[in-house]
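To start, the structure under review is shown below, and the notes come after it.
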Amino acid sequence: MGEEDVQALVVDNGSGNVKAGVAGDDAPRSVFPSIVGRPKNPGIMVGMEEKDAFVGDEAQTKRGILTLKYPIEHGIVTNWDDMEKIWHHTFYNELRAAPEEHPVLLTEAPLNPKGNRERMTQIMFESFNVPAMYVAIQAVLSLYSSGRTTGIVLDSGDGVSHTVPIYEGYALPHAIMRLDLAGRDLTEYLMKILHERGYGFSTSAEKEIVRDIKEKLCYIALNFDEEMKTSEQSSDIEKSYELPDGNIITVGNERFRCPEALFQPSFLGKEAAGIHTTTFNSIKKCDVDIRKDLYGNIVLSGGTTMYEGIGERLTRDITTLAPSTMKIKVVAPPERKYSVWIGGSILSSLSTFQQMWITKEEYDESGPSIVHRKCF
């Protein structure tokens, strides 16, 4: 195959957003919500093309009359029919590229069940007829995009958070930690604490409004207890937000109480350790000789690491846990919302990567299990 002249397509399937584009670009051409919406009462949508499903932004704009579903939960695909719709939309509507003409690089969550990546492989070759494909682990791509091959990635998106120690380009599976606490949980928690203020948000459409409030107004306190005290004494941290109907609501200490759950999951009724402790535990599971390299290269990735104040707070909390002489460095690249995609763009453009693709011939010969031999 003359793969040199054909650009690969890179698709990062997140629980919240799909990031898609062409290898070699420095940013995804298309970012849209991983949503499939179906009419609440079929037959109601007069004068609109009778579609049984809407994907992405179109589902978002018509959300009032649709039931919205996310086919990826906690980083793992739970509804393959909807997932196929999302991929179809990605290739044909967003990228306007025929998948049978391009190698496709997909991403997956660390510790993804084996059956999941086999199913991805099968759909790509059998439904979309791709000439070649590859499945890469999201956190490893984020590290590549930061220009490193060794470090620990704290990747937190909409559906799941992971800490993934990587040494010389290889993830260390025994030390990967997974935390089922990410952006979607924080949005739900913000809905809950806004309820206590008397603002009732409940439908799937209203949840999207709360997500927007979270992204625009929330931040992480360096010291939570002190911030709470300050917020009780003054109204400086109060901000107003205009709802789509023109009403204005006021958001106060919810601004930092919401993302505090990343450090204190007990706020959500979860027994898990916070992201600082999880990162520390992940490093402790690694060989003592490489820990220094990991402590000095803690790389943030994913939309849920975009809160103001997260780098300072993590540095402080991990310094408290780590050996006292250890130098702690948290790296927060400005483009970290898309660093998984950027890493995929870099990887699939490398000349050395071209022999890594799983080709159609190999798939026909070995079946879906080929993915475990070629993608690691």
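A Cβ is built for glycine as well, from the same backbone N, Cα and C atoms used for every other residue.
Annotation comment: Swiss-Prot describes Ser15, Gly16, Asn17, Lys19, Asp158, Gly159, Val160, Lys214, Glu215, Gly303 as ATP binding site, evidence class experimental evidence. In the three-state DSSP reading, Ser15 (ATP binding site) counts as coil.
Long-range Cβ neighbours of Pro42 (mutagenesis position) (same chain, at least 6 residues apart, Cβ-Cβ under 8 Å): Asp52. In the three-state DSSP scheme, Pro42 (mutagenesis position) is classed as coil. Mutagenesis annotation in Swiss-Prot: Pro42 to Gln, described as Reduces inorganic phosphate (Pi) release in presence of Mg(2+). No effect of K(+) on Pi release. No effect on Pi release in absence or in presence of K(+); when associated with G-49; the structure shown retains the original residue.
Here the residue is the original one, while Swiss-Prot reports the published mutagenesis Glu49 to Gly with the comment Increases inorganic phosphate (Pi) release in presence of Mg(2+). No effect of K(+) on Pi release. No effect on Pi release in absence or in presence of K(+); when associated with Q-42.
Secondary structure from DSSP puts Phe54 (mutagenesis position) in a beta strand. As a published mutagenesis entry, Phe54 to Tyr appears in Swiss-Prot alongside the note: Fail to form long filaments. No inorganic phosphate (Pi) release in presence of Ca(2+). Increases Pi release in presence of Mg(2+). No effect of K(+) on Pi release.
In Swiss-Prot, a mutagenesis experiment is listed as His74 to Gln, annotated with the note No formation of long filaments. Reduces inorganic phosphate (Pi) release. No effect of Mg(2+) or K(+) on Pi release. Filament elongation rate appears normal. Cβ environment of His74 (mutagenesis position): Ser15, Ala109, Gly159, Val160, Asp180, Ala182 lie under 8 Å away, each six or more residues apart in the same chain.
Classification of Gly115 (mutagenesis position) by DSSP places it within a helix. Swiss-Prot lists Gly115 to Ala among its mutagenesis entries, and the accompanying note reads: Failure to form long filaments. Inorganic phosphate (Pi) release is slightly better in presence of Ca(2+) than Mg(2+). Slight decrease in inorganic phosphate (Pi) release rates in presence of Mg(2+) or Mg(2+) and K(+).
DSSP assigns Lys270 (mutagenesis position) to coil in the three-state reduction, placing it in neither a helix nor a strand. According to Swiss-Prot, the mutagenesis experiment Lys270 to Met carries this note: Forms longer filaments. Increased inorganic phosphate (Pi) release in presence of Mg(2+) which is further increased in presence of K(+). Filament elongation rate is normal.
The note that Swiss-Prot attaches to the published mutagenesis Ala272 to Trp is: Forms longer filaments. 18.9-fold increase in inorganic phosphate (Pi) release in presence of Mg(2+). Filament elongation rate is normal.
Around Ala272 (mutagenesis position), the C-beta neighbours below 8 angstroms that are at least 6 residues distant in the chain are Leu179, Asp180, Leu181, Pro265, Thr278. Quoted from Swiss-Prot, the note attached to the mutagenesis of Ala272 to Cys states: 5-fold increase in inorganic phosphate (Pi) release in presence of Mg(2+).
Here Glu215 (ATP binding site) is compared against the mutagenesis positions Phe54, Gly115, Lys270, and the shortest C-alpha distance is to Lys270. Using a 10 Å radius centred on the Cβ of Lys270 (mutagenesis position) and all shown protein chains, the other Cβ atoms total 15.
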